[in-house]
Amino acid sequence: MTENAVLQLRAERIARATRPFLARGNRVRRCQRCLLPEKLCLCSTITPAQAKSRFCLLMFDTEPMKPSNTGRLIADILPDTVAFQWSRTEPSQDLLELVQNPDYQPMVVFPASYADEQREVIFTPPAGKPPLFIMLDGTWPEARKMFRKSPYLDNLPVISVDLSRLSAYRLREAQAEGQYCTAEVAIALLDMAGDTGAAAGLGEHFTRFKTRYLAGKTQHLGSITAEQLESV
């Protein structure tokens, strides 16, 4: 199966690593594509979908390495998803060019309460050109840092998603009400943008991932050990 943008970014991160990366469950032997325990691999269930919306994942340092990351699920379902390592001072040239691409309407996905008063904030994708949803993918403190310290994104509007239901995701607990995982927000954005088929496909993929990930945690698969540690 073709590697998606997040897996490619993960491979690049591993290639420049200088020390072992010890995520939770690092002794479990995992599928190197879906990062679930091998016995719970879901790669054969992945079914890509079509959407006019496009996603750009701006990922904090080791985020692509984490089995709990859900940005990878977006790239599984929407193959034209792009992913970049975040940098405050040296952003990827490809990222800068994508943000300036006149074929899209770029916007930063983040809660409205964190935007400055002068920042344009919207709550639904605008009509017209396809939206480019820029998602800041990391822990909540990391996402806040990326939002504050990415001057090359400061001129873009912020789109804020208010999910009325409690988050279904409990792999890594949010630190405050109204904070949701990356894939969950993407599902809502796709639905609001009219990409209902892609929203349904990502929702199904997310549910399968969540179920199998939590099953792997519950089983405490300590006897299924990895042959080698990844580096960071």
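Yeah, the Cβs are placed from backbone N, Cα and C, and that goes for glycine too.
The C-beta environment of C31 (mutagenesis position), restricted to residues of the same chain at least 6 apart in sequence and closer than 8 Å, consists of P37, E38, C41, C43. In Swiss-Prot, a published mutagenesis experiment is listed as C31 to S, annotated Complete loss of activity; when associated with S-34.
DSSP gives C41 (mutagenesis position) a coil state; it is part of no helix or strand. The Zn(2+) binding site annotation in Swiss-Prot covers C31, C34, C41, C43, and the record cites a curator's inference as its basis.
Its Cβ placed at the centre, C34 (mutagenesis position) has 25 other Cβ atoms within 10 Å. In the three-state DSSP scheme, C34 (mutagenesis position) is classed as coil. For C34 to S, Swiss-Prot lists a mutagenesis experiment annotated as follows: Complete loss of activity; when associated with S-31.
Among the mutagenesis experiments that Swiss-Prot reports, C41 to S is described with the note: Shows weak residual activity; when associated with S-43. Around C41 (mutagenesis position), taking its Cβ as the centre, 16 other Cβ atoms fall within 10 Å, counting all chains.
Swiss-Prot lists C43 to S among its mutagenesis entries, and the accompanying note reads: Shows weak residual activity; when associated with S-41. Cβ contacts within 10 Å of C43 (mutagenesis position), excluding its own Cβ and spanning all protein chains shown: 12.
Experimental mutagenesis at this site is recorded by Swiss-Prot as D137 to A, annotated: Strong decrease in activity. Contacts of D137 (mutagenesis position) defined by a Cβ separation under 8 A and a same-chain sequence distance of 6+ are given as L57, L58, M59, F60, E63, N69, G71, A143, T182, in order along the sequence.
DSSP classifies W140 (mutagenesis position) as helix under the three-state reduction. Here Swiss-Prot notes a mutagenesis experiment, W140 to A, with the remark: Strong decrease in activity.
Every protein chain considered, the tally of other Cβ atoms within 10 Å of the Cβ of W140 (mutagenesis position) stands at 14.
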